[in-house]
Every structure is written in C-alpha cells, then in structure tokens.
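Notes follow once the structure below has been shown.
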Amino acid sequence: MTQQPLRGVTSLRFNQDQSCFCCAMETGVRIYNVEPLMEKGHLDHEQVGSMGLVEMLHRSNLLALVGGGSSPKFSEISVLIWDDAREGKDSKEKLVLEFTFTKPVLSVRMRHDKIVIVLKNRIYVYSFPDNPRKLFEFDTRDNPKGLCDLCPSLEKQLLVFPGHKCGSLQLVDLASTKPGTSSAPFTINAHQSDIACVSLNQPGTVVASASQKGTLIRLFDTQSKEKLVELRRGTDPATLYCINFSHDSSFLCASSDKGTVHIFALKDTRLNRRSALARVGKVGPMIGQYVDSQWSLASFTVPAESACICAFGRNTSKNVNSVIAICVDGTFHKYVFTPDGNCNREAFDVYLDICDDDDF
C-alpha cells in the first residue's frame with residue numbers, strides 16, 4: 001500500500017505471515033516485528049536513498065527494494081534484491097540481484113521460489129532467488145496500483161491479478177502453467193467496476209476482492225470459481241487500502257479511507273450483522289441484494305486521513321482475537337475482539353519513534 005508520505009512513509013507492507021512489516025521511507029527502510037512491536041533493523045538514507053517500495057521474504061535476509069520518494073538512490077524502473085547476510089559494509093556488496101524494466105515498478109511479491117514484479121500493464125514472474133530466469137509474463141488492463149497477490153503456501157503456487165475485463169480477476173496456477181507459454185488464466189467476474197483491492201488466504205483456497213466503489217467485498221473459491229459470500233463494508237463509496245485473512249481463514253479484516261477497520265466472520269457467518277430488513281420478508285431484487293449482504297461483526301477507527309494496512313495478531317485465547325493496524329502516519333493500533341462483536345483497544349504506539357541502533 002502506498003500513499004503520499006506523512007512523516008516520510010511512502011509505503012507499508014506486511015511479510016507473508018504478517019509477523020513483520022516493512023516501511024519504505026524518505027529516509028530509507030525500516031523493518032519491524034509486530035508482536036511484540038520492535039524494530040528489527042533498518043537501512044539508512046546513505047545506504048539506499050529514499051525508497052518507494054519494500055517487500056520482505058518471510059523473515060529472511062532478503063529484501064526487494066524499489067527507489068522512490070524525493071531523493072532516490074535507485075531507479076523506480078528497477079527491483080534490487082538486498083541480501084543482508086552478505087559480508088561487507090559497502091551497500092553495493094549487499095545488492096545481489098537487479099531486475100530492470102522500461103516502466104515504473106508498481107509492486108513486488110515474493111515466495112520461497114518465485115518473485116513477481118508488477119508494472120502498469122504487465123506482470124513478470126521469475127524463478128528466485130538462485131539463478132533467476134523469466135518464467136511468465138502476463139498482459140493486464142491498466143493496473144495503476146500494481147494490484148496482485150501471490151500465495152505463499154508450499155502446496156499452492158497461485159497468482160491473482162486484475163483481468164482484462166473491467167471488474168474481473170485472473171487466477172494463474174504457476175505450478176501447472178508451462179513456462180514460456182501464454183495459456184489463458186482462469187477468470188472470475190467479481191465486480192462491475194475496476195478492482196481496487198485483492199487478497200488470497202494463506203492456503204490459496206479463497207480470494208477476496210473489492211471494487212473501486214468499495215462498498216462490497218466478495219469472496220470466491222479459487223478452485224470452483226464460485227462466489228462464497230458477500231460482505232458489506234458500508235453504503236457510501238470508499239477506497240479500500242487492505243484486505244487480509246486470519247491465519248485459519250476464520251475472519252477477514254479490511255481498511256479504507258473512511259478511517260475504519262472492519263472485521264468479518266468467515267467460518268461462522270452467523271456472527272456477522274445483518275440488515276434489519278432481512279427480517280421483513282420478501283423484498284425487491286435491488287433491496288434484496290442489500291439485505292442479503294453481511295455486515296461486519298466488529299470495527300474500530302484509526303485516523304481517517306492516514307492510510308493503513310491491517311492484519312490479524314496472535315490469538316490470546318479461544319474466544320479473543322486481535323487485529324493490528326499500521327498507519328502511514330507512524331501509528332500502531334492493536335484491537336481485540338470477541339465473537340459477540342465487542343472490540344477494544346489493547347495497544348497503541350508510534351512505531352516511527354521506536355529506534356534500533358543496528359542496521360538490518
């Protein structure tokens with residue numbers, strides 16, 4: 001997720017299991033552990049310049065870097081792989097790979113054996129990290145946010161991104177698609193307007209998406225392509241910044257420019273709120289769609305002017321779950337919620353004020 005910088009933050013990303021997050025900044029890069037919140041390391045401006053994008057590979061020593069901001073050292077058309085395990089104090093010695101294109105890189109995704117690089121109208125997939133070679137490239141409709149998601153599971157190599165048709169999703173099984181071919185990916189007609197946010201659950205069995213309208217989140221089975229459930233964020237349009245599943249796919253959270261993080265139940269959807277009209281009986285088709293939607297089980301607010309990413313924390317007990325929100329204004333929010341919809345703040349911090357003297 002990227003936004004105009006507040007306090008120098010240009011983008012934020014969780015790692016693949018949401019146990020860490022990385023922060024691209026005007027002053028370099030910072031890496032944080034989520035629970036407990038602590039800085040794990042940083043790359044300063046002298047080493048990397050101002051950064052536009054950073055992507056982690058789990059909790060490993062590898063980072064993908066894309067230059068950006070007001071004083072970049074690296075180009076916005078290149079992805080550089082930083083290996084902190086490499087000996088040497090010179091930053092050049094730690095830059096072990098470079099992927100260069102003719103247009104700006106909008107996002108990067110990594111898994112243990114592949115790296116995905118997203119441009120405005122094209123997606124590239126390479127083997128990674130040893131002896132990288134291009135495996136696939138896919139043309140897309142205009143994708144200015146660089147939307148895509150990559151399943152981290154060892155069992156499923158699923159890639160999802162906006163399809164050619166407005167509001168559609170394309171799913172590609174990278175394990176069964178032959179490298180060098182342009183076999184047609186599976187398509188899901190998810191929305192009527194352009195896709196604004198997309199996310200896979202950890203095993204890659206469910207994909208969630210929202211359109212630019214931002215009122216509905218729809219979930220689909222990645223195998224059958226059938227719609228599983230429709231979740232209603234609200235009635236007024238909003239820009240969704242982030243959608244994430246809990247580790248066991250029992251819950252889903254979503255953040256938007258309304259300054260609200262919504263939490264939905266997926267395993268037991270009876271926990272979600274329903275429209276009062278649902279008890280009225282038969283209604284017309286347009287109202288019927290509204291009535292059938294499920295509203296969030298719980299929600300909490302963060303500063304509305306500050307974009308944020310959200311994810312689920314570690315469970316503290318069987319009936320208590322938590323959601324973490326990381327905002328570009330430098331704030332960290334942790335809320336706990338129960339199945340009956342109670343939601344309370346458990347922790348607040350300013351992660352930009354947490355410093356560690358060690359480099360990454």
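Just so you know, glycine gets a Cβ as well, placed from its N, Cα and C.
No noted substitution is present; original residues retained.
On its own chain, Gln16 (mutagenesis position) has Met56, Leu57, His58, Met110, Arg111, Pro152 as residues at least 6 apart in sequence with a Cβ closer than 8 Å to its own Cβ. Here the residue is the original one, but Swiss-Prot notes a mutagenesis experiment at this spot, Gln16 to Ala: No effect on interaction with ATG2A.
Neighbour count (other Cβ atoms within 10 Å of the Cβ, all protein chains): 13 for Asp17 (mutagenesis position). In three-state terms derived from DSSP, Asp17 (mutagenesis position) belongs to neither a helical nor a strand segment and is classed as coil. Swiss-Prot gives this note for the published mutagenesis Asp17 to Ala: Decreased interaction with ATG2A. Loss of interaction with ATG2A; when associated with A-15.
In the shown protein chains, 24 other C-beta atoms lie within 10 A of the C-beta of Arg109 (mutagenesis position). Annotation of the published mutagenesis Arg109 to Ala in Swiss-Prot: No effect on interaction with ATG2A; the original residue is retained in the structure shown.
The number of other CB atoms found within 10 A of the CB of Asp113 (mutagenesis position), across every protein chain shown, is 13. The mutagenesis experiment Asp113 to Ala is recorded by Swiss-Prot, whose note states: Loss of interaction with AMPK. No effect on interaction with ATG2A.
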DSSP three-state call for Arg109 (mutagenesis position): helix, strand or coil? strand
